[in-house]
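Chemist: Below is a structure I'd like to ask you about.
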Amino acid sequence: MSVGLPGPHSLPSSEEASNSGNASSMPAVFHPENYSCLQGSATEMLCTEAASPRPSSEDLPLQGSPDSSTSPKQKLSSPEADKGPEEEENKVLARKQKMRTVFSQAQLCALKDRFQKQKYLSLQQMQELSSILNLSYKQVKTWFQNQRMKCKRWQKNQWLKTSNGLIQKGSAPVEYPSIHCSYPQGYLVNASGSLSMWGSQTWTNPTWSSQTWTNPTWNNQTWTNPTWSSQAWTAQSWNGQPWNAAPLHNFGEDFLQPYVQLQQNFSASDLEVNLEATRESHAHFSTPQALELFLNYSVTPPGEI
């Protein structure tokens, strides 16, 4: 089938187009030549569409779709995700609300008594004890386990306390109260108990350095003793004295009676003689040589002179 191309004579002129625009009310009458032109233009359009491919989705202009990087992320809320934390909270509450076994006083006494005798029970023994105390096997088993743990914890704490006490006692410095008390103040005593700095110790005692060897009792002593002055040193008095070896515990009035009788037998002349002898002895003993002789005599026994 051959399609004839329309020639230049078939195109309408501008005047005809204007006339056709003005006469819009009149129906357009197409001639057979015009039909052939329409068919040719339709075939050309089909060919161009087949030659040029359709634009792909990539070539199409993007519409206002939200960017995944800039747009806020939408969290998918599912009923399973919502139930997760609620179920966990319920489990925690169920664990906290677990009822603890409340033992009576009689049950506790029986359990403690049995624990002191035997800390580990067999299956049969636990069943017998649970039946006696109206408890379950699990309750008795749990109580014994907890009691053993408490006992071990208590033993561990006691061991730590005793070990710490021994360490503190071993590290404490040793004190010597007897040494500190026996030595006078001013001496430095080492931990070993020995005196320090013997060479630098000055052996000057203020009490000894300031001591004056003048005793007021000795200076003011009057060597006039009534017993010495009234004593008659005659052989008669010594001969008349009975030399009885009386025990020391009987030293009393019996021993003093002859001495009193001897004083009563003195006469006036004897008294004058004794007074003169006393004055002479006082003058003699007032000298330092006599004082030194008297001191030496008082210190040494009579048999060693």
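Even glycines carry a Cβ here, placed using N, Cα and C.
Substitutions noted, but not modelled.
Okay, these came from Swiss-Prot:
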| type | residues | note |
| --- | --- | --- |
| MUTAGEN | K112 to E | Increases affinity for DNA and protein stability; when associated with R-147 |
| MUTAGEN | L123 to A | Increased protein expression and stability |
| MUTAGEN | M126 to A | No effect on protein stability |
| MUTAGEN | Y137 to E | Increases affinity for DNA; when associated with R-126 |
| MUTAGEN | Y137 to A | Increased protein expression. Decreased protein stability |
| MUTAGEN | T142 to I | Slightly reduced affinity for DNA |
| MUTAGEN | Q145 to A | Increased protein expression. No effect on protein stability |
| MUTAGEN | N146 to A | No effect on protein stability. Decreased embryonic stem cell self-renewal |
| MUTAGEN | K152 to A | Decreased protein expression and stability |
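Are these features on the surface or tucked inside, and what touches them?
Modeler: Around K112 (mutagenesis position), a 10 Å sphere centred on its CB holds 12 further CB atoms from the protein chains shown.
Its Cβ taken as reference, L123 (mutagenesis position) is surrounded by 9 other Cβ atoms within 10 Å in the chains shown.
Neighbour list (M126 (mutagenesis position), Cβ cut-off 8 Å, at least 6 residues apart, same chain): Y137, V140, K141, F144.
DSSP assigns Y137 (mutagenesis position) to a helix.
Counted within 10 Å of its Cβ, the other Cβ atoms near T142 (mutagenesis position) come to 13, all protein chains included.
A 10 Å cutoff on Cβ-Cβ distances gives Q145 (mutagenesis position) a total of 10 other Cβ atoms nearby, all chains included.
Shown in sequence order, the list is empty: the chain has no residue 6+ apart in sequence with a C-beta less than 8 angstroms from the C-beta of N146 (mutagenesis position).
Within its own chain, K152 (mutagenesis position) has no residue 6 or more apart in sequence whose C-beta sits under 8 angstroms from its own. Mapped onto three states, the DSSP output places K152 (mutagenesis position) in helix.
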Chemist: Relative to the Cβ position of Y137 (mutagenesis position), how many further Cβ atoms are located within 10 Å?
Modeler: 13
Chemist: Calculate the distance in Å between the alpha carbons (Cα) of K112 (mutagenesis position) and Q145 (mutagenesis position), and round it to a whole number.
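Modeler: The Cα atom of K112 (mutagenesis position) is 12 Å away from the Cα atom of Q145 (mutagenesis position).
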